[in-house]
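Record features, source Swiss-Prot:
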BINDING   S282, M283, R284, K298, R310, Y390, E461  ATP binding site
MUTAGEN   K313 to A  Preference for spermidine is not completely abrogated, but activity is increased with unnatural nucleophiles such as spermine, l,8-diaminooctane and cadaverine
MUTAGEN   K313 to M  Increases acceptance of polyamines lacking a secondary amine
MUTAGEN   E461 to A  Increases relative acceptance of spermine, norspermidine and 1-aminoethyl-1,3-propanediamine
MUTAGEN   E461 to D  Displays selectivity close to that of wild type
Amino acid sequence: MRMDMYHTKILKAIESEDYISVRRRVLRQLVESLIYEGIITPARIEKEEQILFLIQGLDEDNKSVTYECYGRERITFGRISIDSLIVRVQDGKQEIQSVAQFLEEVFRVVNVEQTKLDSFIHELEQTIFKDTIAQYERCNKLKYTQKSYDELENHLIDGHPYHPSYKARIGFQYRDNFRYGYEFMRPIKLIWIAAHKKNATVGYENEVIYDKILKSEVGERKLEAYKERIHSMGCDPKQYLFIPVHPWQWENFIISNYAEDIQDKGIIYLGESADDYCAQQSMRTLRNVTNPKRPYVKVSLNILNTSTLRTLKPYSVASAPAISNWLSNVVSQDSYLRDESRVILLKEFSSVMYDTNKKATYGSLGCIWRESVHHYLGEQEDAVPFNGLYAKEKDGTPIIDAWLNKYGIENWLRLLIQKAIIPVIHLVVEHGIALESHGQNMILVHKEGLPVRIALKDFHEGLEFYRPFLKEMNKCPDFTKMHKTYANGKMNDFFEMDRIECLQEMVLDALFLFNVGELAFVLADKYEWKEESFWMIVVEEIENHFRKYPHLKDRFESIQLYTPTFYAEQLTKRRLYIDVESLVHEVPNPLYRARQLNIQKSVATGGNYANC
């Protein structure tokens with residue numbers, strides 16, 4: 001058999017040291033999350049500033065086996081950090097070589113459904129395989145800080161810093177991974193199809209904008225050619241909508257699962273896009289390589305990545321433009337968000353979907369157009385994905401190292417909080433709208449590394465509100481008019497929550513625990529900047545901001561950002577258990593501790609911080 005280029009690269013990657021490094025990382029994140037989420041309860045032996053964790057298991061002969069590792073419980077949300085290799089102890093000690101063996105042995109002691117365990121093991125093994133290839137191919141010709149925003153979207157290859165199956169991409173074969181994985185920067189052509197209006201719809205009240213985006217994205221000449229093709233099939237172009245499709249989705253899912261629709265001309269293949277596109281970190285969002293200022297295109301992908309199926313739910317596609325319009329109006333009427341912080345909303349301004357109400361194809365054919373960040377960048381401004389702020393070069397150097405050295409850690413950190421974090425909190429406190437502001441949903445706009453402002457994105461599934469806490473309830477969209485799923489849904493299913501605590505949990509979980517907290521780790525581990533000091537500065541800047549808005553005092557207190565503990569999502573547990581009452585666990589809040597320390601510091605110096 002003749003080996004192709006991809007096959008040769010894969011063999012070299014697996015034989016390299018990168019395979020061992022990636023396997024160690026996946027196992028480390030796996031053990032950290034299992035302990036942190038309380039899925040396993042190892043014995044703990046305190047040893048100076050470290051903890052020796054002893055994890056019990058049973059081998060296939062039901063003989064006792066122990067896994068050992070050293071780590072710490074962090075100030076930042078009580079997160080667990082494993083600092084040593086993880087070794088298997090049974091007739092001697094040996095570093096773990098197999099994710100499958102570790103989980104099989106540990107879960108003979110802890111009960112879990114075998115099919116769920118097998119599925120999770122597969123995700124982890126695929127993550128090791130696919131990240132090994134990415135790390136082996138990693139390009140270090142330029143430092144990260146020398147790269148543009150678009151380049152960073154492709155070069156930030158490390159994936160989720162907490163989730164252990166951060167690069168599973170279940171559905172992609174190895175050639176698919178090379179062709180469509182964002183790390184490999186292969187340009188692709190979108191597939192355009194015509195979809196009959198009996199099953200195809202545009203976003204709610206979005207027809208005019210949809211027509212405009214088609215002319216812009218396809219071009220009038222090509223649009224006419226597409227209409228002629230529909231005519232030649234004996235159909236009326238006025239009865240069809242045009243939808244861009246990811247080429248992998250077309251080849252591997254649409255053709256086989258929509259064969260009946262293709263046969264009866266419910267779907268008509270039109271051709272490839274003129275422009276080239278390239279995947280961003282989220283995989284299903286594509287940037288226009290030919291014309292970078294043109295919109296990003298978010299399309300359905302029937303792959304499982306970071307434990308989530310990357311399709312687009314029809315109801316969320318339907319409401320996407322309305323949500324962006326709502327948020328845009330809110331920001332435009334808030335002088336702080338509009339003029340002072342100059343927050344950028346990358347609006348999801350148009351959308352289209354095809355839905356036959358069949359379970360097997362649900363969410364598999366849809367598109368959302370989102371504004372490009374390049375549309376907003378001013379002179380001398382550049383941008384970096386927020387998760388890039390806690391990423392590292394291959395040698396372990398933080399990519400923000402040069403910026404910290406140039407501006408000083410405290411000065412740079414305070415600016416970051418003022419320009420990027422405070423606007424998200426202000427939106428919750430002033431307006432009652434919480435965004436899922438994790439690392440991929442935020443973009444820092446900077447000038448030579450100095451934080452300037454924040455761009456926020458991906459609103460169609462990442463927003464929550466508690467109706468009694470909305471500043472202007474009458475401005476909130478009526479989602480029940482937009483899609484039948486909303487009309488048939490209940491509280492907490494979508495955007496509307498039944499308690500104000502949900503807004504608090506969204507901010508503490510998405511913004512701080514799994515996003516800003518990672519930056520606290522980088523500063524602590526690489527620069528010996530204490531986590532306590534980090535969170536004290538965060539609290540100082542939050543309170544400095546809200547002192548300027550005394551009318552928000554009661555609303556700020558209602559959010560209870562300084563609660564001693566809160567309930568965080570269990571990302572790993574949800575891969576192992578389905579029939580459980582709750583997939584959250586109680587964790588300590590570093591903002592509470594930091595505020596207490598700030599009060600003590602103020603009292604000691606004769607201040608009145610506690611009365612602020």
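Quick reminder: no glycine exception, Cβ is built from N, Cα and C everywhere.
Keep in mind the model shows the original residues, not the substituted ones.
Taking only the Cα positions, the spacing between M283 (ATP binding site) and K313 (mutagenesis position) is 16 angstrom. Residue environment of R310 (ATP binding site) contains 22 other Cβ atoms, counted within 10 Å of its Cβ in all protein chains. Neighbour counts were taken as the number of other C-beta atoms within 10 angstroms of each residue's C-beta; across the recorded positions K298, E461, the minimum falls on E461. Neighbour count (other Cβ atoms within 10 Å of the Cβ, all protein chains): 19 for S282 (ATP binding site). The number of other Cβ atoms within 10 Å of the Cβ belonging to Y390 (ATP binding site), over all protein chains shown, comes to 21. The Cα of E461 (mutagenesis position) lies closest to that of K313, out of the recorded positions R310, K313, Y390. K313 (mutagenesis position) and S282 (ATP binding site) are 16 Å apart (CA-CA, integer value). Y390 (ATP binding site) falls within a helical segment according to DSSP. Overall, the recorded ATP-binding residues S282, M283, R284, K298, R310, Y390, E461 cover a maximum inter-Cα distance of 25 Å.
Here the C-alpha separation of K298 (ATP binding site) and K313 (mutagenesis position) works out to 12 Å.
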